[in-house]
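> Let me give you the structure first, and then I'll get to my questions.
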Amino acid sequence: MGSMSTPAASANGGQVLLLPFPAAQGHTNPMLQFGRRLAYHGLRPTLVTTRYVLSTTPPPGDPFRVAAISDGFDDASGMAALPDPGEYLRTLEAHGARTLAELLLSEARAGRPARVLVYDPHLPWARRVARAAGVATAAFLSQPCAVDLIYGEVCARRLALPVTPTDARGLYARGVLGVELGPDDVPPFVAAPELTPAFCEQSIEQFAGLEDDDDVLVNSFSDLEPKEAAYMESTWRAKTIGPSLPSFYLDDGRLRSNTAYGFNLFRSTVPCMEWLDKQPPRSVVLVSYGTVSTFDVAKLEELGNGLCNSGKPFLWVVRSNEEHKLSVQLRKKCEKRGLIVPFCPQLEVLAHKATGCFLSHCGWNSTLEAIVNGVPLVAMPHWADQPTISKYVESLWGMGVRVQLDKSGILQREEVERCIREVMDGDRKEDYRRNATRLMKKAKESMQEGGSSDKNIAEFAAKYSN
């Protein structure tokens, strides 16, 4: 049966359950920040995740309670135990649906009925369980509107697999997308579904039954994706509620103490902030490619040499499970100008005055963090939504450039060096900075009192407060 911690919040409003995809940092943190906003409006947020995650990760603290469900692997990481994603998802559904139903029942019997379940639509079974228990549901989409709507169009059979650049041009011509997507820009899960069939199915199935949800929420803001957000709202009733980041970085005085996500699957004690303090303003390249993507030895070698050859000081995040791939020679070369760490407080680093550029995989959370801090990007996408986001960064938002692979699909150090120099020293460096600053202001306005996303959050909270 699902278990519950001691209450952390003092609000007397209705209980909101938050169910992100288990052990996915990029899905959990935005939902937690949304929960903090709901707590400000008087609701009582409860984080629901797997027993294994709760046993290995410190709880987020006030204003959250925590509740546990099972993915069938209470004593081990499910994704590690079942590396086949399709098999893990089936196991997660079987155990998760049962224990979520038990949790909803036990909470109701204890006099704490859930008013609404905010869930990740990568877990569509959660909607069915909640509705069977008489609990309202709100789907929380954690990717940009541009990518979401492509998945939605496939689910609605208005687009067929594989999705082609011609299909994307049709969306652009209709005014649905703000930029024309080429062969390297269409989300790869639907552009080449045969390569990752489980992820393709999971992405599309987010939209199956979405019309049955009471609310649909998107972690974006209308000024960033005006055409896409408008289409999402007219087609799926989706409301933008982002960027869902700690309010300290949004200059929102209503939640002054909200300075961190508060739920970290990765930890580090490396003093990178002290190192940053010693660097000149806007001189440092932050390099991080997320918590999921992996590089082979050759790619790391090219990336590292490109960084060193750029002549810029750099902070390079190489996860501990990737560190062994770095050669001794490359480590010594990096020591001259850079600092290699297994983890860094990314938001803090991006907000630091020394940071001048972010070389990123362009996952959605990392991109929003760069936008909120006005930091130009060098995009080096890997999969999922990243190629599409990279296209928007370079061609529509004008806040950076994209690293191009050679004709054989190989990363070359010269290209890494070229892109860093272009953003940091090139003729358009002031354009990149100006565009990043413009979007930063728009992002903050959307989340400050009376902004577009803030209004949507307030309306959602009011709906479930009575």
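Along the chain as shown, residues are numbered 1 onward.
Cβ from N, Cα, C; glycine included.
Nothing has been swapped: the model has the original residues at all the noted spots.
Swiss-Prot feature annotations, pasted as is:
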type	residues	note
ACT_SITE	HIS27	active site, proton acceptor
ACT_SITE	ASP120	active site, charge relay
BINDING	HIS27, SER142, THR291, PHE343, CYS344, HIS361, TRP364, ASN365, SER366, GLU369, ASP385, GLN386	UDP-alpha-D-glucose binding site
BINDING	THR291, PHE343, CYS344, HIS361, ASN365, SER366, GLU369	UDP binding site
MUTAGEN	HIS27 to Asn	Loss of activity; when associated with A-120
MUTAGEN	ASP120 to Ala	Loss of activity; when associated with N-27
MUTAGEN	THR291 to Ala or Val	Loss of activity
MUTAGEN	HIS361 to Ala	No effect on activity
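So where do these features actually land, and what's packed around them?
Around HIS27 (mutagenesis position), the same-chain residues six or more apart in sequence whose CB sits under 8 Å from its CB are PRO20, PHE21, ASP120, HIS122, SER142, listed in sequence order.
DSSP assigns ASP120 (mutagenesis position) to coil in the three-state reduction, outside any helix or strand.
Secondary structure at HIS27 (mutagenesis position), taken from DSSP and collapsed to helix, strand or coil, is helix.
Shown in sequence order, SER288, TYR289, GLY290, SER293, ALA379, MET380, PRO381, HIS382, GLN386 are the residues of the chain, 6+ apart in sequence, with a C-beta less than 8 angstroms from the C-beta of HIS361 (mutagenesis position).
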> Using a 10 Å radius around its CB, how many other CB atoms surround ASN365 (UDP binding site)?
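A count of 24.
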> Can you name the residues of this chain that are 6 or more positions from TRP364 (UDP-alpha-D-glucose binding site) yet have a C-beta less than 8 Å from its C-beta?
GLY26, SER142, GLN143, PRO144, ASN219, ASP385, ILE389
